[in-house]
Every structure is written in structure tokens, then in C-alpha cells.
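Enquirer: Dumping what Swiss-Prot says about this protein:
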- LEU115 to Ala: Complete loss of interaction with host ZMYND11 (MUTAGEN)
- LEU122 to Ile: Abolishes binding to UBE2I (MUTAGEN)
- THR123 to His: Abolishes increased sumoylation of human ZBED1 (MUTAGEN)
- CYS154 to Ser: Loss of transactivation (MUTAGEN)
- CYS157 to Ser: Loss of transactivation (MUTAGEN)
- CYS171 to Ser: Loss of transactivation (MUTAGEN)
- LYS253 to Glu: Reduces interaction with human ZBED1 (MUTAGEN)
- GLU267 to Lys: Reduces interaction with human ZBED1 (MUTAGEN)
Amino acid sequence: MRHIICHGGVITEEMAASLLDQLIEEVLADNLPPPSHFEPPTLHELYDLDVTAPEDPNEEAVSQIFPDSVMLAVQEGIDLLTFPPAPGSPEPPHLSRQPEQPEQRALGPVSMPNLVPEVIDLTCHEAGFPPSDDEDEEGEEFVLDYVEHPGHGCRSCHYHRRNTGDPDIMCSLCYMRTCGMFVYSPVSEPEPEPEPEPEPARPTRRPKMAPAILRRPTSPVSRECNSSTDSCDSGPSNTPPEIHPVVPLCPIKPVAVRVGGRRQAVECIEDLLNEPGQPLDLSCKRPRP
């Protein structure tokens, strides 16, 4: 870019326009992106952001200017009005405050104690829970083992042999591999099947019979003779009527009577005050006059 010397310190309008055109052509011509509509970043663009910044070449210099002692003094609330020691002074990895040391370095109105390294013991010396009696009694736990030769060198078989005392016993896996059979636990007894509920009895229909007829009672003057005994009975019959299979001619049929709830018919009101001589018959109605 060429240098333009302005005489008198005045830049005209034509000179300013030429300077801007020259700036655009020489500086921004190659890196100028094409104009485009602004679009917000997508979720993938926000998720794939690269937050790993390159190493700062000034990080070491800044760390020397502001050592750990200054940062610790700021945390402790100590005002430092002067600069810390010159760069290059080594700082220990861990600093602790020891006010009992009389030697102090004046950094301003408020003195800051000297910081010396201290080894911190991070070992936990607290006693844990005491072991319970159950853990001692359990001993070795059962572990299912798979060996090349079933029953030889198997930890599962050794566990069962040690607990049972039988030297020839094998675990279920070795027994299955040797005999080709599975080991099943004892089968429990089958549950009793519920008894089927009895079906409700259906009402049986009675066989149809010939209609029963009532025999007309004999009058006081009639006489009936029994052919089997050759005896005759006189007077009204007190026995129930007999049932005959043959229907006689002109039988007496009962007539349905409607029961009424009206009071007894009286001639005058005084009849209601007197006690009735016979029970009130409500089966029939007296016809109206």
C-alpha cells in the first residue's frame, strides 16, 4: 500500500474516496466473503464447536508475573500494593501459611508472611467398620468353575467335597458334562386340582296326568253302596272326594270371587256402634239397591 502525504493536514473528498477504494482493492479483495443472509447456527454447529484453544505463548510469562503466592494472598484477603518479586523466582508446588516465623518480607502497608513448602499427608488413618462374625464364618465363597476335565481340579467340586466330606461328589456342571444329563432339584408335590363345582339341578317336569275331578258329595237322603263290602252308608260323606280318570258330565266348577275391602253394609249408623254378632265377611259384596 502506498503512502500518501497530505500537505496542510486536509484530506479532500476525492482523496478519501480513493483511499477507501484502494483499501478495498488491496487489503480486502482476496478475503472478502460474498454477502449472504444471516442464519443462526444450527445445533450441530453449536455441538461441534472446537473449544481447545492453541497454547498461549504468554502463559508462562503471566504465571511468573502472578505467582501462586500472589494468588494465595488474594484469596486470604491480603492487599498487595507493590509488585511481587521479579520474574524467574522459583515457586514451590504447594504453599502453606506459617505465621510463627518472624522473618517477613515487606510488600507494602500490609506485610505478607513467607510461604514455605509443606508435605501434606493424604493418607486416611481412620479405622473402618470392624469385620463382622458372619464374614469369618462364611469363609470361601462358591464359584462355578469350568475345567478341561470334569471333576479334576474344579473349584466347584472342591467346594462341595470340602463341605460334604464326599471325595467323589461333583458339581452340577461337571456332572452334566460327564453324564450328559441335567441335575434338577427335587420336584415339589403337585397342587391339588380344584374340584369341579356341581351343576345346579334343573327342575324336572312332572308327567302329565288326567285332570282330577271332584265328585259331587252325596246328599243326606242318598245312599251309596260298596260292591266290595256290600255295605251301605247313610248320611253326609266326610271322606275327601275320590279321583276318577273319567270326567263326569256337568261337573261343579268353582267360581272365582273377588275379595273386597269395604265395610259391612248397615241400615243405620247405630249398627256400627254395636258389636257384630258374627265375623265380618268381606268375600262377597251386597248388591246395591
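The backbone N, Cα and C atoms fix where each Cβ goes, glycine too.
None of the noted substitutions appears here; every position holds its original residue.
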Enquirer: Mind checking which of LEU122, CYS154, CYS157, CYS171 has the fewest other CB atoms within 10 A of its CB? They're the mutagenesis positions.
Expert: LEU122
Enquirer: Going by C-alpha positions, which of the mutagenesis positions (LEU122, THR123, LYS253, GLU267) is nearest CYS157 (mutagenesis position)?
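Expert: Nearest listed residue in space: THR123.
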Enquirer: By CA-CA distance, flag whichever of CYS154, CYS171, LYS253, GLU267 among the mutagenesis positions is nearest to THR123 (mutagenesis position).
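Expert: Nearest by Cα distance to THR123 (mutagenesis position): CYS154.
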Enquirer: State the three-class DSSP label for LEU122 (mutagenesis position), counting H, G and I as helix, E and B as strand, and everything else as coil.
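Expert: Looking at the DSSP assignment, LEU122 (mutagenesis position) belongs to neither helix nor strand, so coil.
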Enquirer: Find the shortest Cα-Cα separation between CYS154 (mutagenesis position) and the mutagenesis positions LEU122, CYS171, GLU267, and name the residue that gives it.
Expert: CYS171
Enquirer: Between the Cα atoms of LEU122 (mutagenesis position) and LYS253 (mutagenesis position), find the distance and write it as a whole number of Å.
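Expert: About 120 Å separate the Cα atoms of these two residues.
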Enquirer: Write down the Cα-Cα distance for GLU267 (mutagenesis position) and LYS253 (mutagenesis position), rounded and given in Å.
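Expert: Each residue's Cα considered, LYS253 (mutagenesis position) and GLU267 (mutagenesis position) end up 34 Å apart.
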Enquirer: Whole-number answer please: how many Å between the C-alpha atoms of GLU267 (mutagenesis position) and CYS171 (mutagenesis position)?
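Expert: On Cα coordinates alone, these residues lie 114 Å apart.
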Enquirer: 10 Å Cβ neighbour count around LYS253 (mutagenesis position)?
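Expert: The answer is 7.
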